[in-house]
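Below is one structure, written out as structure tokens; the observations come after it.
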Amino acid sequence: MPAATVDHSQRICEVWACNLDEEMKKIRQVIRKYNYVAMDTEFPGVVARPIGEFRSNADYQYQLLRCNVDLLKIIQLGLTFMNEQGEYPPGTSTWQFNFKFNLTEDMYAQDSIELLTTSGIQFKKHEEEGIETQYFAELLMTSGVVLCEGVKWLSFHSGYDFGYLIKILTNSNLPEEELDFFEILRLFFPVIYDVKYLMKSCKNLKGGLQEVAEQLELERIGPQHQAGSDSLLTGMAFFKMREMFFEDHIDDAKYCGHLYGLGSGSSYVQNGTGNAYEEEANKQS
């Protein structure tokens, strides 16, 4: 089977507070053989912009991310597990974690909530049956999925995604300085490939995740704008791109650990665009 070929028997497992322990036990087994983890999150948009003076546009972009991640709560996390060949485990390949979120009490951008509601996210169920992030963090820390150099993380334009995960795992606000953020990032996620960053070296590939998937002739499983389906599509895109553009080998020195839109590798930093993360927050569209 070619890498990342769609197999419709693959299932996305919905995880709520009631089945979290059971599903994390399965993940602790799966990660032993399927050490590529494609990840996506859903979060409630962008609600704030930093004020004051900034050393550079790069500094502004990170402060924009930081102030929004600090203020807001994650809604969903999708994790898809694959092996070196891009193959899935038998049965469930993707776990979609649904976190506690209250539309009455928690902050959000209205347009983001409308998009997620249209996409099938059940906010009433998130309020009543959602996972507590602190307990999830305890389970994730001992799962073998984070803090492990043998695990390779796959993502798409993922500054916000990793920002929310670091906030959960440290149970604290993000560090004030971007360099400190990347130090923590490397601790929890030693190997990261951001598909959007890889696209810089892929002739004619452009756009958001859905557009890229269509260019690569990949077929989505599950609903768009939900973290499980998006993580699965991200993993499929990585392996298809690795085969088509990188001769099945990614140069770690050039690509590992770079997040598109953050740090010195950011095209936004270089061209001075001020709304990098507004775009990222709407990257699902």
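Counting starts with 1 at the first residue shown.
Using N, Cα and C of the backbone, Cβ positions are placed for all residues, glycine too.
If you look for the noted substitutions, you won't find them, since the model keeps the original residues.
Listed in Swiss-Prot is the mutagenesis experiment Asp40 to Asn, annotated as follows: Abolishes RNA deadenylase activity. Cβ neighbour count for Asp40 (mutagenesis position) (all protein chains, 10 Å cutoff from its Cβ): 31.
The divalent metal cation 2 binding site annotation in Swiss-Prot covers Asp40, Glu42, Asp230 and rests on a curator's inference.
Taken from Swiss-Prot, the feature divalent metal cation 1 binding site applies to Asp40, Asp161, Glu278. In the three-state DSSP classification, Asp40 (mutagenesis position) falls within a strand.
Quoted from Swiss-Prot, the note attached to the mutagenesis of Glu42 to Gln states: Abolishes RNA deadenylase activity.
Looking at Swiss-Prot, the entry for mutagenesis of Glu138 to Lys says: Abolishes interaction with CNOT1; when associated with Y-142 and K-149. Within the same chain, no residue at least 6 positions away from Glu138 (mutagenesis position) has a Cβ under 8 Å from its Cβ.
Quoted from Swiss-Prot, the note on the mutagenesis of Met141 to Arg is: Abolishes interaction with CNOT1. According to DSSP, Met141 (mutagenesis position) sits within a helical segment. Residues within less than 8 Å, Cβ to Cβ, of Met141 (mutagenesis position) and separated from it by at least 6 positions along the same chain comprise Leu147, Leu169.
Swiss-Prot lists Thr142 to Tyr among its mutagenesis entries, and the accompanying note reads: Abolishes interaction with CNOT1; when associated with K-138 and K-149.
Listed in Swiss-Prot is the mutagenesis experiment Glu149 to Lys, annotated as follows: Abolishes interaction with CNOT1; when associated with K-138 and Y-142. In the three-state DSSP assignment, the secondary structure recorded for Glu149 (mutagenesis position) is coil.
Asp161 to Asn appears in Swiss-Prot as a mutagenesis experiment; the accompanying note says: Abolishes RNA deadenylase activity. Drastically reduces the rate of deadenylation and decay of CBEP3-tethered mRNA. The Cβ of Asp161 (mutagenesis position) has Met39, Asp40, Thr41, Ser155 as same-chain neighbours under 8 Å, each 6 or more residues away in sequence.
Mapped onto three states, the DSSP output places Lys203 (mutagenesis position) in coil. Within its own chain, Lys203 (mutagenesis position) has Phe245 as residues 6 or more apart in sequence whose C-beta sits under 8 angstroms from its own. For the mutagenesis result Lys203 to Ala, the note given in Swiss-Prot is Abolishes interaction with TOB1.
Around His225 (mutagenesis position), taking its Cβ as the centre, 20 other Cβ atoms fall within 10 Å, counting all chains. Here Swiss-Prot describes His225 to Ala as a published mutagenesis experiment; the accompanying note says: Abolishes RNA deadenylase activity.
For the mutagenesis positions Glu42, Glu149, counting C-beta atoms within 10 A of each C-beta gives the highest total at Glu42.
Of the candidate mutagenesis positions, Glu42, Thr142, Glu149, the one lying closest to Asp230 (divalent metal cation 2 binding site) when CA atoms are compared is Glu42.
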